Amino acid sequence: MDNDGGAPPPPPTLVVEEPKKAEIRGVAFKELFRFADGLDYVLMGIGSVGAFVHGCSLPLFLRFFADLVNSFGSNSNNVEKMMEEVLKYALYFLVVGAAIWASSWAEISCWMWSGERQTTKMRIKYLEAALNQDIQFFDTEVRTSDVVFAINTDAVMVQDAISEKLGNFIHYMATFVSGFIVGFTAVWQLALVTLAVVPLIAVIGGIHTTTLSKLSNKSQESLSQAGNIVEQTVVQIRVVMAFVGESRASQAYSSALKIAQKLGYKTGLAKGMGLGATYFVVFCCYALLLWYGGYLVRHHLTNGGLAIATMFAVMIGGLALGQSAPSMAAFAKAKVAAAKIFRIIDHKPTIERNSESGVELDSVTGLVELKNVDFSYPSRPDVKILNNFCLSVPAGKTIALVGSSGSGKSTVVSLIERFYDPNSGQVLLDGQDLKTLKLRWLRQQIGLVSQEPALFATSIKENILLGRPDADQVEIEEAARVANAHSFIIKLPDGFDTQVGERGLQLSGGQKQRIAIARAMLKNPAILLLDEATSALDSESEKLVQEALDRFMIGRTTLIIAHRLSTIRKADLVAVLQQGSVSEIGTHDELFSKGENGVYAKLIKMQEAAHETAMSNARKSSARPSSARNSVSSPIMTRNSSYGRSPYSRRLSDFSTSDFSLSIDASSYPNYRNEKLAFKDQANSFWRLAKMNSPEWKYALLGSVGSVICGSLSAFFAYVLSAVLSVYYNPDHEYMIKQIDKYCYLLIGLSSAALVFNTLQHSFWDIVGENLTKRVREKMLSAVLKNEMAWFDQEENESARIAARLALDANNVRSAIGDRISVIVQNTALMLVACTAGFVLQWRLALVLVAVFPVVVAATVLQKMFMTGFSGDLEAAHAKGTQLAGEAIANVRTVAAFNSEAKIVRLYTANLEPPLKRCFWKGQIAGSGYGVAQFCLYASYALGLWYASWLVKHGISDFSKTIRVFMVLMVSANGAAETLTLAPDFIKGGQAMRSVFELLDRKTEIEPDDPDTTPVPDRLRGEVELKHIDFSYPSRPDIQIFRDLSLRARAGKTLALVGPSGCGKSSVISLIQRFYEPSSGRVMIDGKDIRKYNLKAIRKHIAIVPQEPCLFGTTIYENIAYGHECATEAEIIQAATLASAHKFISALPEGYKTYVGERGVQLSGGQKQRIAIARALVRKAEIMLLDEATSALDAESERSVQEALDQACSGRTSIVVAHRLSTIRNAHVIAVIDDGKVAEQGSHSHLLKNHPDGIYARMIQLQRFTHTQVIGMTSGSSSRVKEDDA
């Protein structure tokens, strides 16, 4: 076969590839509210009224203000009447303030709660719809990280748009409209002129929004990609650490962030130019209005008060249109985010899970038939898996499927479960096509135990209950007893309530598999599908479970995928699959009797040859007859047992606090979310972030210049308008014309400055913000990857949460620090300019107005305090739901097989209830706090105007000065209020800063790259020794794994570890890789304590082949190259050839460039394992750690790969965890681990000779017994099988 199975790409970085996606178009705006119910419409109605009244209040206030100006102007000779009028209008101001108090409460509380209610329903519907999709949808369309991203980030975007931003939009549009109404009723000519320029503002706003929407869409895609890299890295953290891939993960993450960063720069420029253009048009419009207003006053068509009312109203209305732009940008983002969510919700699966159509059979006899089935996986339609496939499983009988890895055995199981429909042909149950049967009913009749025991991060009891949710405790315990799980469960501190951790990692593979079997038994199905059901069990457990399965199978139609003879010895029929069709079918005896002409017989001969070799070695030193394999029996054809046991999984060592109970205990959330951030800490964190941002000081300086000038423009603008007001009352028309012309030119100058400096402000502050975000995210990932393994074992550091934390914390920090500082600088400049002008013109009035500012500040700070308490743990509560959703999608086949969709959705719904309740109270308090602050503001206006009239009455000041001071300071007070309404962002930013620095400051228990350690020589001898090791996993110190364990692997020799499931074999491998530190004792390499070496450097001399082949979602080439980043193409092909992988890779349409899918789902288990072996071989390390390295391979591959491994391990120190004797027959030393220490140690022959009644001998006896039974079945058919081969 041609050697180039697709030209491989250049050397690897961990870039996660994915199928190209079409650009997503946003949904219609009204579609955002598709989950609103009656109460939501009521809330939105009240919220809209509140927002409308709130928005109208300012133009109404301006109308009163204009009337007051006229009172000043027309009553200058009658001070008593003037005081009376002013007092009346001051009371009107208080009424407006009270209206704002009530309306802002209604606006904020109703929109906030309605938004949370609607998005809660949307999240639930999304998960429901995602779980309702057929399996092919997850193969081709959606990754787990997409679901996590949608539920986390996209849903938050939609919520932001349909709550706060929509309230703001109605508020600003009400201001805009009411401003024009006030204008038209005051001076319609002036208002009409203004109306002529509004379309121009709208066009600019439209272009601005469209541009931001496109950029936002692209940015979200690149951030989603970055999040996927983080999630894959953390999920496979053991592989990343073992192969020293931390820097590669960081580089890949950095590359993905760079794309988002550049898009962020463009967004800043677009935002600045859009806002600048809006202000340019608005200011030019007012220049025109001032000139035209003067014309109308001179011609006695209006007076100064009405003219100024129109201008003020139009000014506020026009600015409100600009202020609505961020809301429009949020709508654009939300429409795109909603499109992604609704695409899943609206997607009709090809195979409808919840359809009520289809029949339910009265009784099931269990005849299963596949007739002329052709099938290709939707993700690879050009690769045919089944070709004119025919198979009949008689009712109540057991059929075993054997065949090479990738021959289609698991595909048959998938078709019977109706995860897929065949391309052509039929799958029948009792003569009925599966397509005509009700799907939920069909799956209720089928019990599935797959080779990958998928457990959820809940209790053992809840995991078993997935089989039948209405079962009682007695039935649960009985199922566990029959599955040989009861004995180990009751020894656990929490028994059946023990938490199994994310993906069941708290349990050994064998323990997980027994729980999966108990789950299937509880279902009591008519048809049983066993896909390598006992592959992850040690000899003793396998024998007990197999006996339980044998009892369980009686009277049920059973289809077994297996590679061990013991597993299939009692099958009524054996079907041999080859190249997508059944090449042989018959009983074991019939197939074996074909001899040389039969595929099955050849396979058994191959196995027997392996036994012969093992036995001849054993017989040289021991006359004692023994079974020749360390597993219960010999494999016939290896199938994917790849997920049978996590090679690195902790052995019942720490139990996650994750909890599927319906109540959420706030105390279980990370403390940093609940604690209030002390001001000192916050200030300290702020300065640290500022230092982190120091390379951008030039950009920050230029951005600040933009902010200062943009802020000052507002004060100048107010001054120009108040100056014109006094000019309007001047009787000298020539003077009026000259002054108005001067101020109009000044306004045109201000409009040009607004265009330039808005662009400057937003462009440069966005560069500062984007660089900070990228830097914070990179540092956070580096800090995450420096932590020791025990940190990753904690529930709050689960992969989806870390990905979300990197995304949200960095964003919140950027929001608070980058975006908001720009606004603060702008408003500070505004206040300074305004206060200076006020004090210069009339210091007494300025002093009174400035004196009431603290009241406003106090009111807003009160709101800030309440916001802290109520926003604290919302993110954590959502994180729990997000984790559950991610697990459900990752294990979607298990969820589907057990009809558990409704249960998962119920648990998810329960997780969303607490944040919903808290959001209600948060809205009440935030709304009231904001209302109080606004009321105080208007009360201060009333006080200021009353005092101004008092000053005029007593001759201390005149009308012209007081009105200028009042207007300039009124504008600055609005700026102060706007600054303080940013409090929620600073609270989020403060919490995020705490979270960021908590992560960055954490001192790892095991430093991976300590410069003070001893350098590792270029070549090691490779001697490994564990001396007097005591060990417990850090999270459960009360469960001791090892007690005074001592082991030694001599340089260049092979040490095999055997023992019952859960005895700590894989813990030895974890200690050698220094994932954990022993409680006492030492792990030595070449006679030196491993702690003295640089950890990353020593790991470069160790290669691992885990039983669970963890692959990254990239190409085959890059997965192999992950073993050695400098490997050449020739070395990669050589490693693949040695691992028996080159042939199947070359046969794929894209060869080495084939995308393997998330966690390698596009490949069979055997194929994944061979790639994992190639990855280890390309490393050329002195120490090889093989954890069931060949367990997932078929007989032919196993033999060639075992030879390759023997050859590769030659001269290298090898530590092998194995169940099969063929894997360890040549081991120099076999160590039997039991009860936390080495119970027996020596070569195979030594153990049998010196410990005839020992544990190892008993295991051999057990295998001998089962194997003899199998051989007994074949002896009638073939004289070539020797008796002593058993």
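Don't overthink the numbers, they just go from 1 along the chain as shown.
Every residue gets a Cβ built from N, Cα and C, even glycine.
Heads up, this one's the original sequence, none of the swaps are in it.
Values in this document were obtained by computation on a predicted structure and should not be read as measured data.
Annotation source Swiss-Prot lists domain 'ABC transmembrane type-1 1' at 44-333.
Take the CB of Phe61 (mutagenesis position) and look out to 10 A: across all protein chains shown you find 25 other CB atoms. For the recorded site, Phe61 (mutagenesis position), the DSSP three-state label reads helix. Where Swiss-Prot documents Phe61 to Ala as a mutagenesis experiment, the accompanying text is: Reduced brassinolide-triggered ATPase activity and altered brassinosteroid exporter activity.
Applying an 8 A CB threshold to same-chain residues 6+ apart, the list for Tyr286 (mutagenesis position) reads Met311, Val314, Met315, Gly318, Phe717, Leu721, Leu747. Here Swiss-Prot describes Tyr286 to Ala as a published mutagenesis experiment; the accompanying note says: Reduced brassinolide-triggered ATPase activity and altered brassinosteroid exporter activity. Strongly altered brassinosteroid exporter activity; when associated with A-941.
Note: Leu319 (mutagenesis position) has non-local neighbours Val282, i.e. same-chain residues 6+ apart with C-beta under 8 A of its own C-beta. DSSP classifies Leu319 (mutagenesis position) as helix under the three-state reduction. One mutagenesis experiment catalogued in Swiss-Prot, Leu319 to Ala, is accompanied by this note: Reduced brassinolide-triggered ATPase activity.
Note on the domain 'ABC transporter 1' (368-604): its mean pLDDT in the predicted model is 84. According to Swiss-Prot, the domain 'ABC transporter 1' annotation covers 368-604, on the basis of sequence analysis.
Quoted from Swiss-Prot, the note on the mutagenesis of Glu532 to Gln is: In ABCB1(EQ); loss of ATPase activity associated with altered brassinosteroid export capacity; when associated with Q-532. Within 10 Å of the C-beta of Glu532 (mutagenesis position) we count 30 further C-beta atoms, all protein chains included.
The feature domain 'ABC transmembrane type-1 2' is assigned by Swiss-Prot to 700-988, with sequence analysis given as support.
Per Swiss-Prot, mutagenesis Leu721 to Ala is noted as: Normal brassinolide-triggered ATPase activity. Secondary structure at Leu721 (mutagenesis position), as computed by DSSP, is helix.
Experimental mutagenesis at this site is recorded by Swiss-Prot as Pro984 to Ala, annotated: Slight increase in brassinolide-triggered ATPase activity and modest elevation in brassinosteroid exporter activity.
Here Swiss-Prot flags 1024-1260 as domain 'ABC transporter 2', drawing on sequence analysis.
According to Swiss-Prot, the mutagenesis experiment Glu1188 to Gln carries the following note: In ABCB1(EQ); loss of ATPase activity associated with altered brassinosteroid export capacity; when associated with Q-1188. The number of other CB atoms found within 10 A of the CB of Glu1188 (mutagenesis position), across every protein chain shown, is 28. Secondary structure from DSSP puts Glu1188 (mutagenesis position) in coil.
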All-chain count of other Cβ atoms within 10 Å of Leu721 (mutagenesis position): 23
Between Glu1188 (mutagenesis position) and Phe61 (mutagenesis position): CA-CA distance (Å): 79
For Glu532 (mutagenesis position): DSSP state (helix, strand, coil): coil
Separation of alpha carbons, Glu532 (mutagenesis position) and Glu1188 (mutagenesis position) (Å): 15
